[in-house]
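Participant: Got a structure for you, questions after.
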Amino acid sequence: MGKKRAPQKGKTVTKPQEIIVDESKLNWKPVDIPDTLDDFGGFYGLEEIDGVDVKVVDGKVTFVTKKDSKVLKDSNKEKVGDDQESVENESGSDSESELLEFKNLDDIKEGELSAASYSSSDEDEQGNIESSKLTDPSEDVDEDVDEDVLKENVFNKDINIDDISPVNLPEWTNLAPLSMTILQSLQNLNFLRPTEIQKKSIPVIMQGVDVMGKASTGSGKTLAYGIPIVEKLISNFSQKNKKPISLIFTPTRELAHQVTDHLKKICEPVLAKSQYSILSLTGGLSIQKQQRLLKYDNSGQIVIATPGRFLELLEKDNTLIKRFSKVNTLILDEADRLLQDGHFDEFEKIIKHLLVERRKNRENSEGSSKIWQTLIFSATFSIDLFDKLSSSRQVKDRRFKNNEDELNAVIQHLMSKIHFNSKPVIIDTNPESKVSSQIKESLIECPPLERDLYCYYFLTMFPGTTLIFCNAIDSVKKLTVYLNNLGIPAFQIHSSMTQKNRLKSLERFKQQSAKQKTINHSNPDSVQLSTVLIASDVAARGLDIPGVQHVIHYHLPRSTDIYIHRSGRTARAGSEGVSAMICSPQESMGPLRKLRKTLATKNSVSTDLNSRSTNRKPIKWQNTVPLLPIETDILSQLRERSRLAGELADHEIASNSLRKDDNWLKKAADELGIDVDSDEDDISKSNSDTFLLKNKNKKMQKTINKDKVKAMRATLNELLSVPIRKDRRQKYLTGGLVNLADNLVKKRGHNSIIGHEKTNALETLKKKKKRNN
């Protein structure tokens, strides 16, 4: 068998105090939740462990424990415990290693081999197997450190070609020299060809010039500027001293998170080892966590932020000013909103901080006089939107011959606010139409106090994924409760909600919408329900919610640009959608008239296909939007349901508000040591609290006693169980123009209305347009 090797003399084995362990090898214990705890906030299935320390290095969490293996699973004790103890006896370890050395590989048990190669698995995978001696524990720690170093250079090693599917995107490859990472991601996301704004923007942006892009909603503006900056991120990944690549500013938090998600999807392989390279910094979330993430290596190379939170971070840490002053690209998404009141002051301070620091760096290094590349994108660029910012009346008195002259005026105004390297290149993919041609607009005329009823009618007649916009937060809250009382899944999002609750509500809406689509696809004969998201204008800009079929304007928007962005939540990525306005007669003579006149293009003309006359007359604003047909017999059957649901919604909201007011008053009184009951009479007599008393009395009038609430709910449930019938037909199912018996047997017709054909809002408007033509 050969001679035994003599043990090496003079060699001392150091016993490490700690070892790094994988979390899957730890003996986790489930956390017992007490029965008296009502709400655990969704944290179920938690596990805990003692005797383990947690260390975070560059965002990577590692678990460290001492050499006793009590915290390890039984399968790992043999591996870590016994083998490491045997290292203390050199002769014992040598003899065991020799036995393993001269064994046939077929005779070696799986446990022995794993124990022998526990700390050198990486070397075995490369085929460089050294002697099968048990490795010294001190070498375990050193090799773990070496592994981390290798992971940082993961992009320098060879790529397994078998893991990459062939890319066949000729339109993308002909557009610009894009990396394989981006092309692979575009193919996986099924973005097979670029949109119009992407075709015109990406090559120009990659040349480093300033760009001002205008395109309709849902046209792919995010990737138009996102692909070039992600290309820079990929090309700079191997550099050690990485400078920030891009700053992207958005007007809303939701839009910032959405842009972050879109950029991460097209560079997932890059983020696998540096997950914080693309970072979202918005309000409503922990600023301490954001400060900690910015300190990680290679983090924040692309930052998507709202101006308020980013300014707060800069003012708290001056090193961030120096760091982000070296940025290469500055991007303004939805720039028209960013430069309006409320955002521009913060944005101007940010630009001032960065420019001052950049000039200092340029003077010290004698670098180029060129500042960052500036990219501006929006769906609406109109000079009217900048009137509040301008102190000159010359802008208001201007009249423009065409759209290009108006955009040039906007650029002149922007150049006084934003620092460009030169006059930006204008890329306008919809010079004439302001609303996307894929959106079919419609008008619903209703009495001013019956908006809820007509909204319920639309959702019953045209079920689907619907987004409803309201001007007031109180309307959002009431409409949500109202629709839930009628059995329609409704979710809400508005500015009074915390950021966490906003994101949670959006996620629930998407899940419910996907669930309903799955049910309808698997069982087309099932009753189709509408899935509704009710929102204030906080969700009007930029949000890409997949599958929204209808947008309802519960109130007319306050400005034209808000209407354009609201309507743009449907008809995304080339699909079609419906935008319906609920309008009272009083609104039609004022706000509606102004809205339609502003939206009317200069080239809007009547198109008569049979007439060859060149004298075409402009279309009147009244004829630019068709009326949605309303069937009064169905509406009358919904009226009583709507009344009961509305009263119950008012009661629920008023009761919750009164309860919150009482709890707040009692809490404040306890903190001040005041007896609330003794002071109630004095408060009621005080003239200074007249407004509070009126508000309280108004809420009290909307409340209903418990017995009446139960009776109303029972009546409402009974009405909801009765199917709606077209023309109120209840007898002679085989008579009339439509054979109801035949439709019921063959499961044809509307799923919610007996005797009615299947309806689709989009097809209804298309048919009406054809009849009018």
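One is the number of the first residue shown, and numbering goes on along the chain from there.
Note that Cβ sites are derived from N, Cα and C of the backbone, with glycine treated the same way.
Here the original residues stay in place, and none of the substitutions has been built in.
Pulled these features from Swiss-Prot for this protein:
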type: DOMAIN; residues: 202-399; note: domain 'Helicase ATP-binding'
type: BINDING; residues: A215, S216, T217, G218, S219, G220, K221, T222; note: ATP binding site
type: MUTAGEN; residues: G218 to D; note: Delays the appearance and decreases the level of 25S rRNA
type: DOMAIN; residues: 452-615; note: domain 'Helicase C-terminal'
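Can you walk me through where each of these features ends up in the structure?
Facilitator: Averaged across the domain 'Helicase ATP-binding' (202-399), pLDDT for the predicted model comes to 84.
Shown in sequence order, T195, E196, I197, A379, T429, S436 are the residues of the chain, 6+ apart in sequence, with a C-beta less than 8 angstroms from the C-beta of S219 (ATP binding site).
Under the three-state DSSP scheme, G218 (mutagenesis position) falls in the coil class. With a 10 A radius on its CB, G218 (mutagenesis position) counts 22 other CB atoms from all the protein chains.
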Participant: Do you know which of the binding-site residues S216, T217, T222 has the most other C-beta atoms within 10 angstroms of its C-beta?
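Facilitator: In terms of Cβ crowding, the pick is T217.
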